[in-house]
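K.L.:
Found this in Swiss-Prot, in case it helps:
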| type | residues | note |
| --- | --- | --- |
| BINDING | Gly134, Trp135, Asn136, Gly137, Ser138, Gly139, Lys140, Ser141 | ATP binding site |
| DOMAIN | 121-351 | domain 'Helicase ATP-binding' |
| DOMAIN | 390-584 | domain 'Helicase C-terminal' |
| MUTAGEN | Gly230 to Glu | Strongly decreases cox1 and cox2 protein level |
| MUTAGEN | Glu262 to Ala | Abolishes its assembly into the MRH5C complex and impairs interaction with the mitochondrial small ribosomal subunit. Decreases cox1 mRNA level and the protein level of several mtDNA-encoded products. Impairs growth on the respiratory carbon source glycerol |
Amino acid sequence: MKCCPASILDRFNAIKVINVMGLRLNGRSVPWLLQTRKFINITSPRYTAGRPVILNENQLIRYLPNYTNKGDEEVTRRKKLHEPNGPKFHELPLNQNILDGLSTNFAEYKNSTPLQQRIINALMKSGVSFIVRGWNGSGKSFGAMLSTLSMYFEALKFLKHNPVAGKPVQSGCQVLFIVPNDNLAAQYQFWIERLLHGITEKEELQHIYKILTLTPASLDSFQNRPPYIGITTFPNLQHCIKKNQPILKQFTSQLQLLIVDESDLVIPDHGRSRRLSSPEILADKIFLSSFIQLCKKNLRINMDDENVGGMGIHSQLHGKGSIPTMVFMSASNSKNGVNYLSRYITDQLGIIGIDRKHQWYWNLTSTPSVFHYLIKAQAEPKTTKVTLTNLPYEFVRFNNSMHSIGDNNFSYNNSEAVLQIFAQSVPRILNIEAKKSKLENNILKCVMIVLPKEFNPHSFCNQYKGFAVGNRFWQCRTLSTESLNFSTNLNNVVFVANPSEIRGLHLPSITHIFHLWSTFSGVAYQHIAGRLGAMGQTGKIFNFIIPDYYKSNDFKKTDFRRCILFMLQRVGIRPKSYEFDDEHF
């Protein structure tokens, strides 16, 4: 999408975000910008509001009445034409230790994704704060983690040739990851330990990274032995700010790089009001601004060259100022977020993928190997039998009343009856999928159940211990940090979670998701469905609708099928018709 003409931008906002075609800012040349244009899109935001949903011609083909599977092949072909695989990791500016760890411990990842290429180059070369919008499973978190670990080993290399500079840990926490939940923090921990297995000693890991929790032991460890990379969650950091914990001054005064994962949950842009009704846990509205102000207050502006060089981070992060270099990553970032961040980042702000919001190869449709289904479940009167039927597809035109309904969540009248219907539906689909996997020579390993926020996953697992399907028993397990397993060898497990617990997670053993539809938020569905299809993997997501127990007054006045199809349409999804080959359906 093209930027708006410069004439409609006021001077104050225009200087905040550099236009990629311009080479001067306030009369000063920025020659380093020419070196970054290939991997980071630095452009001006569009200052408009209330834009309707835009569907280009490639998107519209998926909604035409005469749409066929041949159209899928065309979409896939054009996707590959526009966004091929990124370069191999050894072609990117990563430290050799990181490349060795990738080839040894992540052998399944041969090539980077186009988005990883942009993130790694921007972090390692430009030193510019930037905001990223990329499809789910595009490797945003993994690419950022590789870059920060590479910075650590570059610091060690510097110290080897400059022993007078001192140890890296003496300068405190240099990089801070902020994530929405403990599960995503555990995933970062798993990635780091797996990547560095056989490369660093186990004792050295505590100097490289630590997870900040609210326990006294964790706070003391951060205070006295700060790591190079800190990882914490929105709630934990928010609690530290409210309680004015002494540790805040310790690491904000040394912080050089701040990476906010799933940043749309903390940026109070205009889309936040729409997400307030979604099942995700949002951070406090002033959380981000409070933390940035804290960094401004505590960060040492006049850092001597020995300390900065000793960490080796100044060579990567050119921008030395009153706030650290900041990176914001999410599949739901928008230009409103760019406008908000421009209040604090007043020199240069890069954007990656923001202009591609409505491009079909930059969203959920970028993973054509993931199939979406919409199934209505109903209990027959006076019996316990459940009937499953496909909801027929139709193109839904834009309608303001449906738009408002689509942004409101709804709940159920009888949660116990709803769970009984849902618990009967899941094993029946599993039975069909197990038969198909044998015929197609695919292994059906693990699945995930996503319940509305009013349902408790622990209660579900206690009530339904598991599902017997054929000669296999699928054990129900909550998605807690104690039970998380990022191995690809896990089998016969049903992970049960709420939407707020799965943000950003990549569990490679999961191939199917069973989602009990409870919200019309396109943002929420995008992140639920995004748990599949990472790095080109295949998968299926089954959306179950149980309309007999909806209690929303708005929903009773409106065709629920059209509302749900409208929300799927907003994220570029056309559900397929599922083939029920079981006679009981």
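Keep in mind that glycine also has a Cβ here, set from the backbone N, Cα and C atoms.
None of the noted substitutions appears here; every position holds its original residue.
Keep in mind that this is a model prediction, so the values were computed, not measured.
A description of the local structural setting of each listed feature is requested, covering burial, neighbours and distances.
P.N.:
Reduced to three states, the DSSP call for Gly139 (ATP binding site) is coil.
Taken residue by residue with DSSP, Gly230 (mutagenesis position) is part of a strand.
Packing around Glu262 (mutagenesis position) is summarised by its Cβ count: 25 other Cβ atoms lie within 10 angstroms of its Cβ, all protein chains included.
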K.L.:
Tell me, how many other CB atoms lie within 10 A of the CB of Gly134 (ATP binding site), whichever protein chain they belong to?
P.N.:
26
K.L.:
Between Asn136 (ATP binding site) and Glu262 (mutagenesis position), what C-alpha distance do you get in Å?
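P.N.:
Here the two Cα atoms are 11 Å apart.
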K.L.:
Can you tell me how far the Cα of Gly137 (ATP binding site) sits from the Cα of Gly230 (mutagenesis position), in Å?
P.N.:
23
K.L.:
Using a 10 Å radius around its CB, how many other CB atoms surround Ser138 (ATP binding site)?
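P.N.:
Looking across every protein chain shown, the total is 29.
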K.L.:
Round to the nearest Å and give the CA-to-CA distance linking Ser138 (ATP binding site) with Glu262 (mutagenesis position).
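P.N.:
About 13 Å separate the Cα atoms of these two residues.
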